[in-house]
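Q: Here it is, the structure in full.
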Amino acid sequence: MAFQLALDALAPTTHRDPSLHPILESTVDSIRSSIQTYPWSIPKELLPLLNSYGIPTSGLGTSHHPHAAHKTIETFLLCTHWSFQATTPSSVMFMKPSKFNKLAQVNSNFRELKNYRLHPNDSTRYPFTSPDLPVFPTIFMHDALMYYHPSQIMDLFLRKPNLERLYASLVVPPEAHLSDQSFYPKLYTYTTTRHTLHYVPEGHEAGSYNQPSDAHSWLRINSIRLGNHHLSVTILESWGPVHSLLIQRGTPPPDPSLQAPPTLMTSDLFRSYQEPRLDVVSFRIPDAIELPQATFLQQPLRDRLVPRAVYNALFTYTRAVRTLRTSDPAAFVRMHSSKPDHDWVTSNAWDNLQTFALLNVPLRPNVVYHVLQSPIASLSLYLRQHWRRLTATAVPILSFLTLLQRFLPLPIPLAEVKSITAFRRELYRKKEPHHPLDVFHLQHRVRNYHSAISAVRPASPPHQKLPHALQKAALLLLRPISPLLTATPFFRSEQKSMLPNAELSWTLKRFALPWQASLVLLALSESSILLHKLFSPPTLQAQHDTYHRHLHPGSYSLQWERTPLSIPRTTAFLPFTPTTSTAPPDRSEASLPPAFASTFVPRPPPAASSPGAQPPTTTAAPPTPIEPTQRTHQNSDLALESSTSTEPPPPPIRSPDMTPSAPVLFPEINSPRRFPPQLPATPDLEPAHTPPPLSIPHQDPTDSADPLMGSHLLHHSLPAPPTHPLPSSQLLPAPLTNDPTAIGPVLPFEELHPRRYPENTATFLTRLRSLPSNHLPQPTLNCLLSAVSDQTKVSEEHLWESLQTILPDSQLSNEETNTLGLSTEHLTALAHLYNFQATVYSDRGPILFGPSDTIKRIDITHTTGPPSHFSPGKRLLGSQPSAKGHPSDPLIRAMKSFKVSGNYLPFSEAHNHPTSISHAKNLISNMKNGFDGVLSLLDVSTGQRTGPTPKERIIQIDHYLDTNPGKTTPVVHFAGFAGCGKTYPIQQLLKTKLFKDFRVSCPTTELRTEWKTAMELHGSQSWRFNTWESSILKSSRILVIDEIYKMPRGYLDLSILADPALELVIILGDPLQGEYHSQSKDSSNHRLPSETLRLLPYIDMYCWWSYRIPQCIARLFQIHSFNAWQGVIGSVSTPHDQSPVLTNSHASSLTFNSLGYRSCTISSSQGLTFCDPAIIVLDNYTKWLSSANGLVALTRSRSGVQFMGPSSYVGGTNGSSAMFSDAFNNSLIIMDRYFPSLFPQLKLITSPLTTRGPKLNGATPSASPTHRSPNFHLPPHIPLSYDRDFVTVNPTLPDQGPETRLDTHFLPPSRLPLHFDLPPAITPPPVSTSVDPPQAKASPVYPGEFFDSLAAFFLPAHDPSTREILHKDQSSNQFPWFDRPFSLSCQPSSLISAKHAPNHDPTLLPASINKRLRFRPSDSPHQITADDVVLGLQLFHSLCRAYSRQPNSTVPFNPELFAECISLNEYAQLSSKTQSTIVANASRSDPDWRHTTVKIFAKAQHKVNDGSIFGSWKACQTLALMHDYVILVLGPVKKYQRIFDNADRPPNIYSHCGKTPNQLRDWCQEHLTHSTPKIANDYTAFDQSQHGESVVLEALKMKRLNIPSHLIQLHVHLKTNVSTQFGPLTCMRLTGEPGTYDDNTDYNLAVIYSQYDVGSCPIMVSGDDSLIDHPLPTRHDWPSVLKRLHLRFKLELTSHPLFCGYYVGPAGCIRNPLALFCKLMIAVDDDALDDRRLSYLTEFTTGHLLGESLWHLLPETHVQYQSACFDFFCRRCPRHEKMLLDDSTPALSLLERITSSPRWLTKNAMYLLPAKLRLAITSLSQTQSFPESIEVSHAESELLHYVQ
């Protein structure tokens, strides 16, 4: 802690780094070790979990794996956990040999490996099956325990008496007994079906496997007992689902504490030591609590487990808020349920949690805390709190006292009258009691009792039982009548008195109530207790305990008690009887490497000639293990495994039967289906006498047969095919194979000299050096040696001699080193020898060479040349500019739009293929050494050399790959069934102009010939068709690879890397028809993963049809064929002359060719098409044909197949071909059976692609109605904030960021259902706050012009009434002047132009109807004529030409983007008007209002421009008020189109939609030229002149984007059926319909491109305004278009063009000063200057900030008005507003003053403000809402980039 405080104190100083250096230095070794041991890229969410398990992984690995966390756990188990346990020689079971070799390198005590093939797929994992059991006393069982029953483990111990310990790894989720829900779903998931548990590691479905569902019972037992045999089971460690168990012989000794004598325990302190302890185990799970069960309900435990942190936070939240609504707990839970840490919680658990929290909110603990109280007050409080309990306790006690007299006789002193005398007479005497027969001698016993009492108390006689004090009290009471008592016996007087006298007797007499009364009292007391318990609440203590137990449950722990297991018998451990073996003698680690201790060799079968050879006899074997569907280690391949092996191994064999009765923990053994029948043993397998070492997996071809290979394997192997006929040029042998200085097989350098090399740097092929150095002369081109010598201080001679000790001479002195010099292969060898790592800085960036486990580092710079050169040291290079888009994008778009016979190409997208250097290096190395291909072996020494030889070219490419990293290239994959027509559409595509720069690569010369014939190119273009080798040496923009799967592995990567000019790759092929296999035994190409799996993600769709195969073949494959010929499937004895012959081998093919038949192998016929029936030759190799080759053979011919050869090969027996047998017998060929791992993953399409747009059904989801009370009424005037009508309030709590949706509670009930109210799924990017730095410009020089002087004489003297009109005898009112103030001139300035005020001019709208509206003759819908269709198509083609689009291409519909447009449209509709306005227009959503009806009203405005200044009456602009349904449904469509238009618009076309004046200025400066004149155009009645062609154009635009058809139909229906209050209208443009501006702009642009050949000429369009930079030639078809148009043009050739109120030119743009001058005059006279001044000032600054160049934009007549405006702002604006006239950064105080009152700031003014000011203003609440806010426009322009 003190050290951390010191570091914090040093943080701001320079002493922190030196202080941290020791810490960083200490972590280097651990990080390096972690990266080397665990090199995989682990998901970041799993890294903390692995670290909590104690696994030291750093998370910095880069290798990818489908289940990297499982590999990490497994590596830790083997290399760390098991390695420490293996202290003696041990055996390992169920592990790949390669993995075992690496494990043995970690710990040499791992001596032998035993593998058993218990499943057919185990043959891919285990090369051999061990015939015997392990021999060492310690065994490690790898990931197989879950498939074995304890009885089988007992059998293993009984069969191996020397076996003491069995370490086993078990993979089973410990929570499997709860449910199918995993506690760590990111790490693993599982499901349980019947008796099988299906385990999926890290979501890798392909790596899933099955195991018995009761495998978790291994975690519930602690011992196994069979008679006198005992095995103890110990759980050593658990890492999630992986557990390490130790099973050892015997039982553990008893706990010493249990032997302690009982006499030692004199207290309770150590009492538990005397009791036996439970064997409880627990497992790590997420921190959770268990919710209580609901009352009288049973809920699964898994649905009641919730995170403790969430529960505690929710508990506090529900009691901390002031107001809690019913939806608050659910909303709180919703915030946490989406967190990744809580993915283990079920949805039912979340539901139970929020319900539990809501229903238990009222509960509070009933406790009080009285500290400072007196004892009496505390006693009073105690009695008040506990009086019920005290009473209930006292009543039974009192009831019991009533019976005490009957069971315990206690005498009570009572006075009894014996006699009464008077007048000397005895009037009364008590009779003596009668003494009945004392049966039980009670009197005797009483006397004895009294005698005993008397003996103790002799002073108490039997009949004088009164105490002495009582006797004295009696004498005092009787003293007054003592004379009368003298005669009583008490006083010993016999004389009777005259006076009345009574004789009393005082005795101790027993008294008792009747027993019936006692029982009644007792029953009443017990009843009171019962009633108290039934009707009274629990006690305070019980309430307190229940509250805390109910609302504060403890943490849930996954634990249970382990118990012993007794088994009645054993079950065989193996399915065969193992042989006996003994342990090999122990040898030192230095003398003997780890190897298989008892690897067996299959016994060769007896010779056929031996007369005594008999078939081996078989014996019965014990039952097999419990059914293991798959083993765990086949899914989580360890780190010890090769990194290139990602395919999971096969599972062990499934056991169908079981034998009876077993313990309950493993019920599978009771099932008779679990164990298989008795299997025969394999007596022909015996152990080898001399185990070969594992470190030599390959043999020299000249050596004898591999001892690990049995002769029966050699017997079934294929014979070597005959050699091919040599080509015309001489072939040379591969130098590396025949190098006498090398020995052993050809292997990658990293395998011969294993170390941690950087990826793809040590994969070059070489051989071990066998001879010492031959002292070769040092090469002349030795710059690499010089660079290394300068860095390592080792001489060049020593470096060269060192290379001759590790590399063969053929790799040191050859044509490559003599011509191009040494390469990085030699650098890697030097780095390995001298233990350094080199960083080579090439043109493409730094690349590491040499081992990574060294500390020494050197730097080398490589320049590509020519010639290339290595130099010491590091060269600093500047960064390259980033690309602005891939050059293949136009090609891909063209492919998407290309059609052949009306069908699209069958693909969806181009996939970016990241090239693999390792794949390319592997192939080029094999080509360079002559293992694949023949180019490097061609001898061209006899011919005249005009350039580098093919081998030199290959070497150059190899060098290029060493210093250039990979790149990413688009790849389009066309895949389909044989004959589906993959080639023909591509051939037609390549004939187009855009794809003319291509080349085709084919696997065979036959296929290349077919391409040449089909393309029909000139002879000079024949170089474009190549075989796969020669294609690598050529260059083109587009590469087509036909039959990609017949190319060597890595060919795609090498083709891309070898051609820097390549932009697009098109690959054709069928993954079902097999792949390439090298014919050279030295080729390492087979080490690469299969291309079928690697290219599978690129297959967007698989064409499941055929144009080739006849109907008889199509029926076999259940596929549709367009070939109507029925075809034939039969057999022939001899081939026909014209029929092609397909053979299995090259030798047979050569034989048939020599006999005069056309023949080829089945494999080489792939891609060919035959017209005659194909003849398939059947021979002894037919049964070995793969399913892929069988498919190729059956699908070559258009007319069928005929088999020639013995019919036994198609008879369906074991010696026949299964697919050929099905075909010959007309049986269906099930593709899933022949291609089980590949065919199910193909996305089949059954017909050619006719459209690319998806089909959408439905529009809006139905919403649940809200039911209200029938007597629910609202007041007549409802305020917008009224909320008493809310039935419930459910506020949304978004997961990220604030709520962006606006409130909809105020919407009219009829409009609310029209809103989707969708939350935006895409967060818009933050608006850039950066401000462009101001550029220094010369301030403009203004001629002196006084604003007031110019304004005084600007307005001419005239009578305003002369400019008005009469409409139906009523004068208009567009020039009001009466009582209007004025100060600048003699009349109000508002008379400058007409003012449209519908409220003050009743004639405005009626008088404007005839000019603004066009009516239909009847109510019938508008009919789209043929001319409309033709003109619409012409305009659409012109519009596509403007956007460089293909008219026939379509864009797939993007539902996510459309949903965002819906949200954006609703946001604009709710924010563009105030809530009061929306409520006031509730009738717009009235259901009785037909959505085709439009209400027309006049727009209120005072428009001031050049056309209206000093003009007369002007018709108003009409607005169309449409139904809300139209706006909310079609509005998103227009915004959707706008996004794509903005993305596709060429830079030479400017659209002013959503643009600011500053953007207009920048575009003009970039694109407009100084050429004059420019063409400006405006139309007369543009909206009214659009007829049916506009509807056709708009429909075609929507169809291109694949807008749902019902929306297109709705748009057409509205346009052709619109009606108003004045009558039905034509399909004219209505201002107010969705997309008015966009559609007008597109129509205008289409007309321009129909009239002119635009080319790259800059064009500006905005609605009906347009500007062309210079005159253009007219198109030849313009007259045909013009005659159909209804437009009236207003063309103007001018040197000072006006566009959207701005004068534009190459200098920029400037606001029309005349219009601005008039607006200022009107603002002054209207006394509205304070509200409008800032807006006008910002418009003025656009041109003012241009500097002196602004004068080039204005006509001379407007210079005075520009100067007057400048004078006005200088005089009338305050200082803080004048800062807008300067480019300098404003001061903070001035900024605050400007943003203090922007209430009347207009939209244009907002656009013109600098970004800093605009951001400050928008943060203020009083800013008004614009009809189209800047945020909406920005979102529309940026949305496409975040969706696509």
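Glycine too: its Cβ is placed from the backbone N, Cα and C atoms.
Annotated domain 'Alphavirus-like MT' per Swiss-Prot: 58-219, in sequence order. In Swiss-Prot, a mutagenesis experiment is listed as Cys783 to Ser, annotated with the note Complete loss of protease activity. Experimental mutagenesis at this site is recorded by Swiss-Prot as Asp843 to Ala, annotated: 70% loss of deubiquitinase activity. For Ile847 to Asp, Swiss-Prot lists a mutagenesis experiment annotated as follows: Almost complete loss of deubiquitinase activity. Looking at Swiss-Prot, the entry for mutagenesis of Ile847 to Ala says: 80% loss of deubiquitinase activity. In Swiss-Prot, the entry for mutagenesis Gly865 to Ala states: 70% loss of deubiquitinase activity. The structure shown retains the original residue. Residues or ranges marked as active site, for protease activity in Swiss-Prot (evidence: experimental evidence): His869 (among others). The feature domain '(+)RNA virus helicase C-terminal' is assigned by Swiss-Prot to 1104-1236, with sequence analysis given as support. The domain 'RdRp catalytic' annotation in Swiss-Prot covers 1572-1678.
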Q: For Ile847 (mutagenesis position), list the number of other Cβ atoms lying within 10 Å of its Cβ atom.
A: 21
Q: On the DSSP side of things, how many residues of the domain '(+)RNA virus helicase C-terminal' (1104-1236) fall into helix, strand and coil, could you say?
A: 42 helix, 25 strand, 66 coil
Q: Just counting, how many other CB atoms are there within 10 A of the CB of Cys783 (mutagenesis position)?
A: 18
Q: Could you pull the average pLDDT for the domain 'Alphavirus-like MT' (58-219)?
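A: Taking every residue of the domain 'Alphavirus-like MT' (58-219) together, the mean pLDDT is 90.
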Q: From the DSSP assignment alone, can you count helix, strand and coil residues within the domain 'RdRp catalytic' (1572-1678)?
A: 43 helix, 23 strand, 41 coil
Q: Taking the Cα atoms as reference points, how far is Ile847 (mutagenesis position) from His869 (active site, for protease activity) in Å?
A: 15
Q: What residues, ordered by sequence, lie under 8 A Cβ-to-Cβ from His869 (active site, for protease activity) and sit at least six positions away in the same chain?
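A: The list for His869 (active site, for protease activity) reads Cys783, His862, Thr863, given in order along the sequence.
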Q: For His869 (active site, for protease activity), which DSSP three-state class applies?
A: strand
Q: When DSSP is mapped onto helix/strand/coil, what comes out for Cys783 (mutagenesis position)?
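A: SS state of Cys783 (mutagenesis position) = helix.
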Q: Determine, from DSSP, whether Ile847 (mutagenesis position) sits in helix, strand or coil.
A: strand
